[in-house]
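What follows is a single structure, written as C-alpha cells, with notes after it.
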Amino acid sequence: MKELQDIARLSDRFISVELVDESLFDWNVKLHQVDKDSVLWQDMKETNTEFILLNLTFPDNFPFSPPFMRVLSPRLENGYVLDGGAICMELLTPRGWSSAYTVEAVMRQFAASLVKGQGRICRKAGKSKKSFSRKEAEATFKSLVKTHEKYGWVTPPVSDG
C-alpha cells in the first residue's frame, strides 16, 4: 500500500505505523507529536507519554471510504475523543470523506482537533486505567454520525471541548 510507504518516508517522525497481525487493513498508528504549546503536550511530558496510540481499520474499498479510527491509549478526555476512543470528526464519515485524503493528512487533522478541543490525558483514579473498547467505539461512532446527520456538523466553541 502506497500510504504505508509514504509514512515511512516522513522526515519529521510525526507518526509511525505497525501492522496488526501483518494485515494491510489494520494499523496501529503512533501519533508522536501534537502542538508543543498545548496542554495536551504538557500532559504527555508530565506523564511520560511518548505517543498517542490509535487503531485504523481500512474497508476493502479504501480510499473511496474512510477508515474506522479510534484511540487506544492513553485514555483521553475532550478533544473530540468520545466513549470507547471514538473520534468525532466529519472527515471520518462517508459524507465527509474524500478519496484524496491521505492517512498523514487525517492524522495531522486529528492532532489539530485534539488540541482545538482541549484534549487532555485522563488522570482520574480508576478511569485512567480503563481501556477503550472497539465495540464501545463503534457504537459511539454510529450514534454520533446519526446525530450529526440529523442536526448537521458544527464547530462548537473551544470551551465545549
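Glycine is treated like the rest: Cβ placed from N, Cα and C.
Unsubstituted: the structure retains its original residues.
The active site, glycyl thioester intermediate annotation in Swiss-Prot covers CYS88, and the record cites experimental evidence as its basis. Long-range Cβ proximity for CYS88 (mutagenesis position), meaning a same-chain Cβ under 8 A and a gap of 6 or more residues, is found for TYR80, VAL81, LEU82, LEU144. The DSSP secondary structure for CYS88 (mutagenesis position) is coil.
Annotation comment: Swiss-Prot describes 1-154 as domain 'UBC core', evidence class sequence analysis.
CYS88 to Ser appears in Swiss-Prot as a mutagenesis experiment; the accompanying note says: Enhanced ubiquitin binding.
Under the heading of mutagenesis, Swiss-Prot lists CYS88 to Ala and annotates it as follows: Unable to bind ubiquitin.
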